[in-house]
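Peer 1: After the structure tokens below, expect a handful of questions from me.
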Amino acid sequence: MQPPWGLALPLLLPWVTGGVGTSPWDYGLSALAHQPGVCQYGTKMACCYGWKRNNKGVCEAMCEPRCKFGECVGPNKCRCFPGYTGKTCTQDVNECGVKPRPCQHRCVNTHGSYKCFCLSGHMLLPDATCSNSRTCARLNCQYGCEDTEEGPRCVCPSSGLRLGPNGRVCLDIDECASSKAVCPSNRRCVNTFGSYYCKCHIGFELKYIGRRYDCVDINECALNTHPCSPHANCLNTRGSFKCKCKQGYRGNGLQCSVIPEHSVKEILTAPGTIKDRIKKLLAHKRTMKKKVKLKMVTPRPASTRVPKVNLPYSSEEGVSRGRNYDGEQKKKEEGKRERLEEEKGEKTLRNEVEQERTLRGDVFSPKVNEAEDLDLVYVQRKELNSKLKHKDLNISVDCSFDLGVCDWKQDREDDFDWHPADRDNDVGYYMAVPALAGHKKNIGRLKLLLPNLTPQSNFCLLFDYRLAGDKVGKLRVFVKNSNNALAWEETKNEDGRWRTGKIQLYQGIDTTKSVIFEAERGKGKTGEIAVDGVLLVSGLCPDDFLSVEG
């Protein structure tokens, strides 16, 4: 029943005369009350709970989740299309399983529908019944036949099937291989007999987010489903993960082993070690009567190592702080003097050389047989030889990986890290990339952070490098300032020996923030890419500079 005009007129006047209200929704006209989903709130008309206004101003129902194969007719209420059922119309109805059966002979359920087929010797009629047909009996179809204008022929129950060459057997159509399947970019196609479906890529899972289903990344690290070693850190990536060994461990991340640490003090105090043999050799000096030519070289036992606990490089923190060379060298000399005093006891050795038979206490003659028994190795470090050649140069930065005042940093955005390796003479370390690190074309970067350089017109960068092994990879050097400029590259080293590279850096180098050593893995399985002592010299590179090989 319509309200009296006396009541309706005051409600209409503001809208007609251009008042604040501009829509009949704000004044509860009775005509709106007959629309579905419209409710009266006091003197106003608005969409009921569970309904919302569309762009045409009509209230429409809301369903969450949406009706997949149907329409929303009320709040969270779906009306399914024929062939589908369920709360959100996602379940297929098996028409072949209901009673009465829709087909006389064979019934094949399809997605959202069904198809009828007749036994051999029968023909399918429009009303889904079958009639005898001698022609169909001769065809001997796999799934049945149908009557066409050209005559009876075999049919397949799905659009994902096709008739074989004999015209009787149905073969599967691989929609994934034929590009007929349409899957989102983050899903992959899986073929089935007569159809296909879309599945999330490996490392992703299907979730309902933002009113739709989507494939999201699986965080294997958070779910603890990764195979990383207990001594490795798990780093989640899109669709996968990475394993990196923790500080103090080495390996591929799946298997990590402790980096061995050998103490110099333990070696010297072990029973029957080289300490006793040195005393024996010193006692033998009085028996020598032949004049010998002395070589002023300090021997080191091959088994003695610099303790790795003092290695200034930290793979966990990514940054290496250089140590004070003078302070540590002073401590080593004091420790050496204390050990010599313990060995001498109350005896004192004359620190002078007698031409006929007396040797200094800290020098050994190569003609003494006991020297071979001691298995002594005379240390000739290539780094020292290299620096002797540059002793007259103005060195601005002098860096190595065991001594020196400089900062080294691993790149956290690359594919693998550089690792410290023992030098051949067991004294100190250099940085290397083994051939088994990473995969082909993977990149590992090592940065040398430069301090505030004194402005100069030119600089020369000197460094020792080695590419050992067949097809081990490439070594590049970048100079980082406003942009990363490739300054040097080496792809192979035929003999695999240590060499020294030099790069002339011209005016403007004082604005450089770092020098980057980049290793790119090849397909070789043996060898390594290595870098050692780095020098930054003020001025031009010397013309008489010779590469140091070792």
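Glycine is no exception: its Cβ is also placed from the backbone N, Cα and C atoms.
OK, Swiss-Prot features for this one:
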type	residues	note
DOMAIN	55-90	domain 'EGF-like 1'
DOMAIN	135-171	domain 'EGF-like 3'
DOMAIN	172-210	domain 'EGF-like 4'
DOMAIN	397-543	domain 'MAM'
MUTAGEN	ASP362 to Glu	Loss of adhesive activity
Peer 1: Roughly where does the domain 'EGF-like 1' (55-90) sit in mean pLDDT, to the nearest integer?
Peer 2: 86
Peer 1: So which residues does the domain 'EGF-like 3' (135-171) touch in its own chain, when a touch means Cβ under 8 Å and the partner is 6 or more beyond its ends?
Peer 2: 105-106, 108, 110, 115, 117-125, 192-196
Peer 1: Using Cβ atoms and a strict cutoff of less than 8 Å, what residues sit near the domain 'EGF-like 4' (172-210) while being 6 or more residues removed from its termini?
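Peer 2: Hits for the domain 'EGF-like 4' (172-210): 65, 111, 156-158, 160-162, 216-218, 220, 238-240.
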Peer 1: Give me the DSSP three-state residue breakdown of the domain 'EGF-like 4' (172-210), ordered helix, strand, coil.
Peer 2: 0 helix, 20 strand, 19 coil
Peer 1: With helix taken as DSSP H, G or I, strand as E or B and everything else coil, how many residues of the domain 'MAM' (397-543) land in each class?
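Peer 2: Final tally across the stretch: 3 helix, 78 strand, 66 coil.
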Peer 1: What residues elsewhere in the chain lie close to the domain 'EGF-like 1' (55-90), defined as a C-beta under 8 angstroms and at least 6 residues from its ends?
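Peer 2: Beyond its ends, the domain 'EGF-like 1' (55-90) has Cβ neighbours at 23, 25, 35-38, 47-49, 111-114, 208, 211.
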